[in-house]
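Annotated features, as they stand in Swiss-Prot:
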MUTAGEN   PHE87 to Leu  No effect on phenylalanine transport activity
MUTAGEN   PHE90 to Leu  65% of wild-type phenylalanine transport activity
MUTAGEN   TYR92 to Leu  41% of wild-type phenylalanine transport activity
MUTAGEN   TYR94 to Leu  69% of wild-type phenylalanine transport activity
MUTAGEN   PHE111 to Leu  60% of wild-type phenylalanine transport activity
MUTAGEN   LYS168 to Asn  Loss of activity
MUTAGEN   GLU226 to Ala, Gln, Lys, Arg or Trp  Loss of activity
MUTAGEN   PRO442 to Gly  52% of wild-type phenylalanine transport activity
Amino acid sequence: MKNASTVSEDTASNQEPTLHRGLHNRHIQLIALGGAIGTGLFLGIGPAIQMAGPAVLLGYGVAGIIAFLIMRQLGEMVVEEPVSGSFAHFAYKYWGPFAGFLSGWNYWVMFVLVGMAELTAAGIYMQYWFPDVPTWIWAAAFFIIINAVNLVNVRLYGETEFWFALIKVLAIIGMIGFGLWLLFSGHGGEKASIDNLWRYGGFFATGWNGLILSLAVIMFSFGGLELIGITAAEARDPEKSIPKAVNQVVYRILLFYIGSLVVLLALYPWVEVKSNSSPFVMIFHNLDSNVVASALNFVILVASLSVYNSGVYSNSRMLFGLSVQGNAPKFLTRVSRRGVPINSLMLSGAITSLVVLINYLLPQKAFGLLMALVVATLLLNWIMICLAHLRFRAAMRRQGRETQFKALLYPFGNYLCIAFLGMILLLMCTMDDMRLSAILLPVWIVFLFMAFKTLRRK
């Protein structure tokens, strides 16, 4: 099997279609923001608040630090080798064929599940306006629209995601500003007060146990940041754009998440936040700001579609990279004249379309089930990034090479992140809603190992 960079060169020399470097720095930053700011913030935050109370703010801070360390590790590798397949390429090259096979297919499955979760959430948001229309109809409609956009070319995808993400970012800034105005102008109602952060049982209202358990749900909110690595093969000037994206994206995510949460928890008592709807829409609806609530619901809908849009992009590129490595069927390397990995895109879409059936059969449980499965696969992906980076740095040291964009706290940071992610996985085993996904993870790894061995024998 050839590595990704070698095959890319061979393909180019034969003048066959390859992935186009059509993404600028602004695209990359907002693609990563678009992949992370979505249902995890607007819908998934409800269960986290119920578990941790106001201390959920601390939970997001801790998870954000871990996410930043891992993204710096990924960023260091990507700047040195900006190839298709991202961390699956590095796992393959520096750990071995099975590590690349495991990383790539696990990431692909994760973003298929993310896509299903976001389409499910989009259907839930649409029920705010059309309560009688089932979620599966909306999931099917948005599935068709987003995949059609991605079939055109990477530049159109980048522009679409840029505007999707920009709408989200501006809306979050506006929501924080409007919330602060409501809070300090007296227009936020009788319940609005900064005292809400400690009035109902204190800041650690559910104790340290509640805070620690909430981390399993909080991790869902940070999934998608690794899209920075996926964009590398189509980034213009990756040596400059990737470091900027890595450094700025995590800061902005933390600002948006923690800023939004402070406003949310101050405007409304955390004990009244529900887990089955968007807390943000609920608060403005209860404040009789129906116009604002509808506008915010529209933004939240865009947020979900944005994350799914990012997932369609990343999944097709990951499959392309797997095929280049020899870890997926060769027909998936086919690239259209416009630079779109067409067969990879179509296969990913075909599997994601099962979300329509899931929402039809399990309309009330679909989102919770999908979120738990996403968290389990996300933990494995990030652990593989940390492990691949350890081998990458060892290889650089043997070659006497100095990297341009160094990860922080190496190697202690790698082991810290692995221990943290392992702790989250153990916590999931104690939670009724997440236990199944944690148990299925080792089964999934064994299945992939057997599939890998079978393919190698053939």
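Using the three backbone atoms N, Cα and C, a Cβ is placed for every residue, glycine included.
Known features from Swiss-Prot, placed on the structure.
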| residue | record | CB count, 10 Å |
| --- | --- | --- |
| PHE87 | mutagenesis position | 31 |
| PHE90 | mutagenesis position | 30 |
| TYR92 | mutagenesis position | 27 |
| TYR94 | mutagenesis position | 20 |
| PHE111 | mutagenesis position | 33 |
| LYS168 | mutagenesis position | 25 |
| GLU226 | mutagenesis position | 26 |
| PRO442 | mutagenesis position | 12 |
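With respect to GLU226 (mutagenesis position), the closest of these mutagenesis positions in Cα terms is PHE87, chosen from PHE87, TYR94, LYS168.
The two recorded residues, PHE111 (mutagenesis position) and TYR94 (mutagenesis position), show a Cα separation of 24 Å. TYR94 (mutagenesis position) and LYS168 (mutagenesis position) are 37 Å apart (CA-CA, integer value).
Reported as a whole number, the C-alpha separation between PRO442 (mutagenesis position) and TYR92 (mutagenesis position) equals 20 Å. PHE87 (mutagenesis position) is 10 Å away from TYR94 (mutagenesis position) when you measure Cα to Cα. Under DSSP, PHE90 (mutagenesis position) is assigned to a helix (H, G or I) in the three-state scheme.
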